[in-house]
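**Student:** One structure, pasted below without further comment.
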Amino acid sequence: MVVSLSFPEADPALSSPGAQQLHQDEAQVVVELTANDKPSLSWECPQGPGCGLQNTGNSCYLNAALQCLTHTPPLADYMLSQEYSQTCCSPEGCKMCAMEAHVTQSLLHSHSGDVMKPSQILTSAFHKHQQEDAHEFLMFTLETMHESCLQVHRQSEPTSEDSSPIHDIFGGLWRSQIKCLHCQGTSDTYDRFLDVPLDISSAQSVNQALWDTEKSEELRGENAYYCGRCRQKMPASKTLHIHSAPKVLLLVLKRFSAFMGNKLDRKVSYPEFLDLKPYLSQPTGGPLPYALYAVLVHEGATCHSGHYFSYVKAGHGKWYKMDDTKVTSCDVTSVLNENAYVLFYVQQTDLKEVSIDMPEGRIHEVLDPEYQLKKSRRKKHKKKSPCTEDVGEPSKNREKKATKETSLGEGKVLQEKNHKKAGQKHENTKLVPQEQNHQKLGQKHRNNEILPQEQNHQKTGQSLRNTEGELDLPADAIVIHLPRSIANWGRDTPDKVNQPWHNADRLLTSQDLVNTGQLCRQEGRRRSKKGKNKNKQGQKLLLVR
């Protein structure tokens with residue numbers, strides 16, 4: 001259903017001439033509404049920063065909190081739609097209607113530099129013209145807005161559950177699990193929350209504080225747990241996890257003591273993008289990304305003194321410092337360097353549609369704390385196989401090609417002809433360890449009386465031993481490196497594979513020979529006698545010792 005909505009005339013006392021002119025020229029706002037619409041998580045239309053707020057006397061704490069709520073994307077969109085005021089039966093004194101008018105006036109009916117005064121409906125029940133805790137005012141405002149919604153729902157639907165747009169946006173579920181250490185039985189309890197308090201007494205970062213929240217607590221002695229299965233008090237462990245993540249996450253850094261109000265003024269780092277998945281009771285699927293959009297800051301020694309201000313991210317993506325009537329632009333670096341009191345994050349379920357964009361290609365790098373560790377492990381364990389089967393055509397697909405007889409003399413001529421082409425490749429190939437092994441093998445071969453073979457090499461004018469690693473023969477030649485005494489191979493070189501042809505591809509590194517697929521099979525059976533190497537018709541075997 002498509003509904004055309006127009007905003008009512010603003011209060012002249014709170015509107016500047018420029019704002020009135022803007023309202024006269026403003027077109028109607030069209031939004032799509034359905035019966036079961038959920039609050040949007042992003043700005044429907046990019047908006048600039050809201051106007052400054054007048055300090056009526058020690059009211060900086062409520063101004064800072066109202067600015068954060070005004071720039072909460074799903075709440076602002078719901079307020080700008082004016083959906084609630086159209087169904088409210090008693091708009092006078094209604095906190096939801098007052099907040100709707102405040103957000104509409106701040107974002108739509110004001111010019112840059114305008115200042116407005118917060119409605120007394122939002123402030124009178126809490127503000128007594130003295131400094132108060134901004135977080136307490138924030139939670140008081142959300143609870144009273146929630147109650148206003150429930151009154152309307154109960155009048156229209158008496159059987160409806162205690163749900164409201166406020167809980168749909170800010171609400172989540174805690175899961176408290178108690179486990180009996182004797183019978184291992186568990187008991188789960190679920191509680192709603194609107195904010196997540198974080199103990200920062202020993203935490204260096206928000207992520208560490210979130211982990212500390214989930215630490216197991218032992219229940220013993222007077223605090224022992226009564227187990228229904230054991231039917232008596234037993235030692236138990238208690239853990240607390242976020243079971244259902246809210247659309248908007250409020251993280252409250254516990255800087256003030258409960259009794260004296262003294263402040264814990266220590267630096268706690270917080271990210272611009274946060275992945276909440278590791279902190280859920282049942283983490284499944286991919287990352288659960290959140291983006292920072294507002295920060296509430298306190299300067300001073302106690303919560304009842306000092307000064308409050310806030311940073312907000314406007315609908316068009318720019319950051320602003322909201323300090324009562326002053327609205328100044330800033331960068332995200334300034335925002336992340338503050339000693340924050342309350343952090344506001346919005347869930348990003350669809351990165352392509354959310355206005356507070358996070359680089360989609362860097363999501364795992366930014367959000368997943370284990371991504372870099374997993375990436376480094378994959379690189380460490382990924383090793384390239386020394387086998388040459390990955391070069392050229394796979395062995396199972398290679399065709400058996402006919403070969404012709406080639407003499408050593410012809411091989412020498414062809415080698416010298418192609419030596420220049422293959423020289424560059426051989427210079428870049430590290431064969432020093434192989435050449436040392438070949439020298440050792442050569443000494444063993446001499447001890448096994450293979451002088452006739454060496455004399456034959458001298459007659460042909462070619463020293464195969466000096467050309468190991470750079471022998472370049474025609475594609476139809478077959479070269480076999482076969483030591484005379486195979487039985488002594490494993491005992492003489494225990495660090496090598498006990499198959500001489502296993503290293504044949506290391507002895508000949510010429511790319512041309514590898515691509516022909518005519519090297520001897522590495523997986524072949526071990527041959528113990530030289531006489532078994534018989535020449536097939538049309539082939540010339542070169543036995544290299």
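Any Cβ shown, glycine's included, is placed from N, Cα and C.
Reproduced below are the annotations present in Swiss-Prot:
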type	residues	note
ACT_SITE	CYS60	active site, nucleophile
ACT_SITE	HIS307	active site, proton acceptor
DOMAIN	51-348	domain 'USP'
MUTAGEN	CYS60 to Ser	Loss of deubiquitinating activity
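I'd like these features described in context: how deep, what's nearby, how far apart.
**Tutor:** The Cβ of CYS60 (mutagenesis position) lies under 8 Å from the Cβ of GLN131, HIS307, TYR308, PHE309, ASP324, each on the same chain and at least six residues away in sequence.
Taken residue by residue with DSSP, HIS307 (active site, proton acceptor) is part of a strand.
Under the DSSP three-state reduction, CYS60 (mutagenesis position) is assigned to helix.
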**Student:** Neighbour count, 10 Å Cβ-Cβ cut-off, for HIS307 (active site, proton acceptor): what number do you get?
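**Tutor:** Result for HIS307 (active site, proton acceptor): 16 other Cβ atoms within 10 Å.
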